[in-house]
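As recorded in Swiss-Prot, the features of this protein are as follows:
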| type | residues | note |
| --- | --- | --- |
| MUTAGEN | K621 to R | No effect on conjugation with NEDD8 |
| MUTAGEN | D660 to K | Activates UBE2R2-mediated ubiquitin chain extension in the absence of neddylation; when associated with K-664 and K-675 |
| MUTAGEN | E664 to K | Activates UBE2R2-mediated ubiquitin chain extension in the absence of neddylation; when associated with K-660 and K-675 |
| MUTAGEN | D675 to K | Activates UBE2R2-mediated ubiquitin chain extension in the absence of neddylation; when associated with K-660 and K-664 |
| DOMAIN | 675-735 | domain 'Cullin neddylation' |
| MUTAGEN | K689 to R | Loss of conjugation with NEDD8 |
| MUTAGEN | K719 to R | No effect on conjugation with NEDD8 |
Amino acid sequence: MSLKPRVVDFDETWNKLLTTIKAVVMLEYVERATWNDRFSDIYALCVAYPEPLGERLYTETKIFLENHVRHLHKRVLESEEQVLVMYHRYWEEYSKGADYMDCLYRYLNTQFIKKNKLTEADLQYGYGGVDMNEPLMEIGELALDMWRKLMVEPLQAILIRMLLREIKNDRGGEDPNQKVIHGVINSFVHVEQYKKKFPLKFYQEIFESPFLTETGEYYKQEASNLLQESNCSQYMEKVLGRLKDEEIRCRKYLHPSSYTKVIHECQQRMVADHLQFLHAECHNIIRQEKKNDMANMYVLLRAVSTGLPHMIQELQNHIHDEGLRATSNLTQENMPTLFVESVLEVHGKFVQLINTVLNGDQHFMSALDKALTSVVNYREPKSVCKAPELLAKYCDNLLKKSAKGMTENEVEDRLTSFITVFKYIDDKDVFQKFYARMLAKRLIHGLSMSMDSEEAMINKLKQACGYEFTSKLHRMYTDMSVSADLNNKFNNFIKNQDTVIDLGISFQIYVLQAGAWPLTQAPSSTFAIPQELEKSVQMFELFYSQHFSGRKLTWLHYLCTGEVKMNYLGKPYVAMVTTYQMAVLLAFNNSETVSYKELQDSTQMNEKELTKTIKSLLDVKMINHDSEKEDIDAESSFSLNMNFSSKRTKFKITTSMQKDTPQEMEQTRSAVDEDRKMYLQAAIVRIMKARKVLRHNALIQEVISQSRARFNPSISMIKKCIEVLIDKQYIERSQASADEYSYVA
């Protein structure tokens, strides 16, 4: 083959080429030598001398394709009932033949057509050199275009009607020719696949659109039939079956771009159009916890934009009712434990249900959280919410030495689970106050199971609420280890004195930061330290003043405890007592009988505290009341009980200081209210300092938003705090509007 341009007889060359392309397009056998010769002929025509013949070749090829497709169209029409089969057969043959022709015409495609082809800009803005209505196309594209114009479009109505009928028969249980249906539908895609813009437009317009309409009508009627013959449970199962079948059908016949559209149409007709029916049954299904029906309903409703909210609300209501049922009427004796375990049981039950039945959907998890938040924070009318106090007591019970038969690991597991319930509390500041008081008692009276568990719990609270929430708890915990170090230093201080100092007692001290501990520094009574303790107190004050300048020690005698040996009985006993009880008992060192007046003089306690202390000793029968009167008065006298006995050689005399009294609970709640007022005032000042000017409602919303992590403030409390800050001249009402506040710099 010569590459040099030469004179070519077009008619002679075209006749040879025509014979070959007829064979190619009908998939007849063509010898390799013939193929190569025709390839050379096309090259020769494109580079012919004196004038290239590429344009004429293109025109003649186009005429051939038009005639060939018209001929095939006529034969398809003659096939009557076999239109789909014949169309499919000719399409399979023609589309492959067109691919081979495109290869044969490769030189024409690359050297003539591409160089003269209109660009996107030419098509958009116009170009004078080429007929805009008949743009040049590569031969493969031209063949497909001829098929679309001369075969598909004239047969469109017949083809679509037959395709829809065949697919309807498939839905009815018949078994149509899958290969033919898929092939015909795919031809609508294939004829425009060469287009860069909207290659599926033709397929969507002539087939997809009418198919979706027909699908909607079919499933509208199908849903109506199913509703008449089924209850809700059966209806949902049948609908899911229909959807699954339709999905398989889509994959058998349609282009992938249609899958979701078809399923969406089915869902609209069988689910969205009957939401009222499904929602009406939702209540009973959830209340009876029919897991299979819940799973089916979830799958159906999830696919519809307005489907799930009703189901979510129904589950939230159900969890709320279950939670209230589980946490009401709990026995007073073990209420904290029962309350927490009941909430955890409900939480665990519904977490499992949501994960296994509802696919772990976060919308339902949020509903669970909302429901349990309302359960945990539930309060009877005109009463306070008990949850913060109950949860603090639950922790207290777990962290005390008295926690029955539990290892540290078991306590750790329970405290980890407890955080689940804790996160639902609105009034976390109330919990913090109660927890701090109970922690103080555990630490001061040595009641903690272990300091590691105490630290672990504080860290869990820190993770849940942040550093600020636990800062005081951390300081309380730290004070205990600092105090242990101070005791060692104090003992070394005593040993290193120039003169030998004998304190006469074993002495241990806790130095606590006043700002961190929830302890009152104003004692309930005056008190004179017993002589036996004076030296220890004086030496520690000396030691402390030498080591720390500018710090003031305040002795909290009402919290101190000690051990007293009872040497006057046949059996050696050790009593663990408060300092007040110790002061009364030590008075009997000098005399077996002591009057009330003498005790008052030696201890300097007021009447109420002294009487309470004496009664605690009378209750355990360590001393006797020598008066015939039952009540203690100024004339009473007391004597040691020389016949005292106890099952234990070491025993503890409990006092009201170690028990939670109603007054103490009330004080805790009052302290919470005061703290809230200060917190809100600080929040208002922070916000106004940043914003300078703010309207009333906007300020209220920002304060609520900032406070929500600790508690839910009432609007009335916020308003009172605003008024207080106006009085204190931190903020002022704007002169322009009474509904606006300005920050006072």
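The backbone N, Cα and C atoms fix where each Cβ goes, and this holds for glycine too.
What you see is the original sequence, not a version with the noted changes.
Taking the features listed in Swiss-Prot, we show where each one sits on the structure.
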residue : record               : contacts (Cβ under 8 Å, 6+ apart)
K621    : mutagenesis position : N641, F644
D675    : mutagenesis position : D429, K433
K689    : mutagenesis position : Y743
K719    : mutagenesis position : I700
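Confidence in the domain 'Cullin neddylation' (675-735), given as mean pLDDT, stands at 87. Counting residues per DSSP class in helix, strand and coil order gives 42 helix, 6 strand, 13 coil for the domain 'Cullin neddylation' (675-735).
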